[in-house]
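Peer 1: Quick one: this structure, given as structure tokens, is what I'll be asking you about.
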Amino acid sequence: MAEYGTLLQDLTNNITLEDLEQLKSACKEDIPSEKSEEITTGSAWFSFLESHNKLDKDNLSYIEHIFEISRRPDLLTMVVDYRTRVLKISEEDELDTKLTRIPSAKKYKDIIRQPSEEEIIKLAPPPKKA
């Protein structure tokens, strides 16, 4: 599934080295410390998760959980969008399934979007100096 590969690449492109350390820390129970040192890129992290059955194209709940507890709503939103668009699992459906651990992920969708014209606060120009 090409969309899955694209999702992982997009996520990898948005994960810095600092982010990676935080993500590895968030799932330290699932990554032995000696393996953690070998994981030095986002793609290596995703590969590790796939090889340990924590991630696949039809089950993204683990990384949704990690992105939420790591306070990365931008990454979480990318995963939720993929799940809704590609897997055709709506936010209502997810409440009835075990495909996600964190059904509250939908709360982040509004954070990422751009405000409408009505929502933009227009400031008055600064006062003129006399």
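Backbone N, Cα and C atoms are what each Cβ position is placed from, and that goes for glycine too.
Original residues fill every noted site, and no substitution is shown.
Pulled these from Swiss-Prot:
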- 3-81: domain 'DED' (DOMAIN)
- Asn14 to Arg: Reduces MAPK1 binding (MUTAGEN)
- Thr16 to Arg: Reduces MAPK1 binding (MUTAGEN)
- Glu18 to Arg: Slightly reduces MAPK1 binding (MUTAGEN)
- Arg71 to Ala: Reduces MAPK1 binding (MUTAGEN)
- Asp74 to Ala: Abolishes MAPK1 binding and the blocking of Ras-mediated inhibition of integrin activation (MUTAGEN)
- Ile121 to Ala or Arg: Abolishes MAPK1 binding (MUTAGEN)
- Leu123 to Ala or Arg: Abolishes MAPK1 binding (MUTAGEN)
- Lys128 to Ala or Glu: Abolishes MAPK1 binding (MUTAGEN)
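How buried are these features, and what lies next to them?
Peer 2: Taken as a whole, the domain 'DED' (3-81) shows an average pLDDT of 86 in this prediction.
When other Cβ atoms within 10 Å of the Cβ of Asn14 (mutagenesis position) are tallied across all protein chains shown, the result is 13.
Long-range Cβ neighbours of Thr16 (mutagenesis position) (same chain, at least 6 residues apart, Cβ-Cβ under 8 Å): none. In the three-state DSSP classification, Thr16 (mutagenesis position) falls within coil.
Close to Arg71 (mutagenesis position) in the fold, though at least 6 residues off in sequence, lies no residue with a CB less than 8 Å from its CB. Classification of Arg71 (mutagenesis position) by DSSP places it in coil, neither helical nor stranded.
Around the Cβ of Ile121 (mutagenesis position), the same chain contributes no residue under 8 angstroms that is 6 or more positions distant in sequence.
In this chain, no residue six or more apart from Leu123 (mutagenesis position) has a CB-CB distance below 8 Å.
Cβ neighbour count for Lys128 (mutagenesis position): 5 (other Cβ atoms within 10 Å of its Cβ, all protein chains included).
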